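According to Swiss-Prot:
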- Leu5 to Val: In strain: Isolate clinical 48A (VARIANT)
- Glu33 to Lys: In strain: Isolate clinical 5A, Isolate clinical 44A and Isolate clinical 49A (VARIANT)
- Asp62 to Asn: In strain: Isolate clinical 5A, Isolate clinical 17A, Isolate clinical 30A, Isolate clinical 33B, Isolate clinical 44A, Isolate clinical 47A, Isolate clinical 48A, Isolate clinical 49A and Isolate clinical 79A (VARIANT)
- Gly76 to Thr: In strain: Isolate clinical 21A, Isolate clinical 22A, Isolate clinical 29A, Isolate clinical 38A and Isolate clinical 56A (VARIANT)
- Ser79 to Gly: In strain: Isolate clinical 5A, Isolate clinical 21A, Isolate clinical 22A, Isolate clinical 29A, Isolate clinical 38A, Isolate clinical 44A, Isolate clinical 49A and Isolate clinical 56A (VARIANT)
- Glu80 to Asn: In strain: Isolate clinical 21A, Isolate clinical 22A, Isolate clinical 29A, Isolate clinical 38A and Isolate clinical 56A (VARIANT)
- Asp88 to Asn: In strain: Isolate clinical 29A and Isolate clinical 38A (VARIANT)
- Glu92 to Gly: In strain: Isolate clinical 17A, Isolate clinical 21A and Isolate clinical 22A, Isolate clinical 30A, Isolate clinical 33B, Isolate clinical 47A, Isolate clinical 48A and Isolate clinical 79A (VARIANT)
- Glu92 to Lys: In strain: Isolate clinical 56A (VARIANT)
- Asn93 to Asp: In strain: Isolate clinical 8A (VARIANT)
Amino acid sequence: MARRLWILSLLAVTLTVALAAPSQKSKRSVTVEQPSTSADGSNTTPSKNVTLSQGGSTTDGDEDYSGEYDVLITDGDGSEHQQPQKTDEHKENQAKENEKKIQ
């Protein structure tokens with residue numbers, strides 16, 4: 001009887017831990033707020049909020065980062081502009097083009 005009770009309690013703990021685990025993939029996000037600037041021609045830019053988000057890690061702790069970022073720029077007027085993703089392949093192609101220009 002004690003053995004069955006021990007097995008049932010172990011099963012209950014296992015289910016509780018499994019249900020409390022975070023989702024399989026989480027995301028990291030960083031928001032950078034630039035200070036407000038004047039528009040008097042003093043070489044300043046309008047205030048923009050920039051958010052970078054990147055894929056997270058799986059529940060087993062293995063990181064799943066491929067170097068891709070979603071960049072969302074929010075202008076001071078509340079409009080948003082989605083920037084294209086720069087992948088590792090795109091960066092490599094750009095580096096090759098730059099090397100050709102130098103030579």
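Cβ atoms are placed via backbone N, Cα and C, with glycine included.
Feature annotations (Swiss-Prot) mapped to structure.
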residue: Leu5; record: variant position; Cβ neighbours (10 Å): 9
residue: Asp88; record: variant position; Cβ neighbours (10 Å): 10
residue: Glu92; record: variant position; Cβ neighbours (10 Å): 10
residue: Asn93; record: variant position; Cβ neighbours (10 Å): 11
Quick one: pull the CA-CA distance for Asn93 (variant position) versus Leu5 (variant position), whole Å only. 62
Can you give me the Cα-Cα distance between Leu5 (variant position) and Asp88 (variant position) in Å, rounded to a whole number? 54
